[in-house]
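Report on the following structure.
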Amino acid sequence: MNKLKSSQKDKVRQFMIFTQSSEKTAVSCLSQNDWKLDVATDNFFQNPELYIRESVKGSLDRKKLEQLYTRYKDPQDENKIGIDGIQQFCDDLALDPASISVLIIAWKFRAATQCEFSKQEFMDGMTELGCDSIEKLKAQIPKMEQELKEPGRFKDFYQFTFNFAKNPGQKGLDLEMAIAYWNLVLNGRFKFLDLWNKFLLEHHKRSIPKDTWNLLLDFSSMIADDMSNYDEEGAWPVLIDDFVEFARPQIAGTKSTTV
């Protein structure tokens, strides 16, 4: 790192902290992305295999990974892990199947639907993460959670959740399922989450379209505490327009009682 400028050294240190990668990987990724830290971290998380210089895949024991898959595979269909296998997988990881950590693993595996992994999803996902054991996967979980601190990666994770959660063949996401997943992924990120859920249960009572799901993330990150910055003429879904109309008097009422 001696040949680098001080500003570049700072970026290398930040990159290493953020991605939990080595100095060699940090220098390689930053130099390929014009030393733009945000671009480099985003590209690293999207395609880690292009930048990781340590031979993660080379040190992977394929036979061990196959044996691990065999532990979880569906007895009736050897090409997938069914609900019982998922439960065993979660037990081995000491994780609640309904936890956000399990959802993050499903995202990293690019799983198509909840409560199962195809053999390809499991094998490719574990390989990409450089894991051939439950212990190695456990050690990766904090890094995956760290990855979600980058807004672009969280958005990818959030949008993945809609397709993962809905029933195959359905366009929308059932309301109860949508609320359950919103409580999981937007907890601590959307100040009006409880009010949003109340509004949906009282006034909507229908499935949630993909467009509404995706735009709620944008809404949650821009809306002011009193909703005064909401643009009714903007390209927001009608459901969000209706929510703002429902919520504003309640927010104003809460403020007047606390003053």
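Glycine too: its Cβ is placed from the backbone N, Cα and C atoms.
Residues as originally present; substitutions not included.
Residues or ranges marked as domain 'UBA-like' in Swiss-Prot: 8-45.
The domain 'DCUN1' annotation in Swiss-Prot covers 60-248 and rests on sequence analysis.
For the mutagenesis result Asp241 to Asn, the note given in Swiss-Prot is Loss of neddylation activity towards Cul3. Annotation note: Asp241 (mutagenesis position) sits in a helical segment as assigned by DSSP. Counting every protein chain shown, the number of other Cβ atoms lying within 10 Å of the Cβ of Asp241 (mutagenesis position) is 14.
Per-residue pLDDT, averaged across the domain 'DCUN1' (60-248), gives 95.
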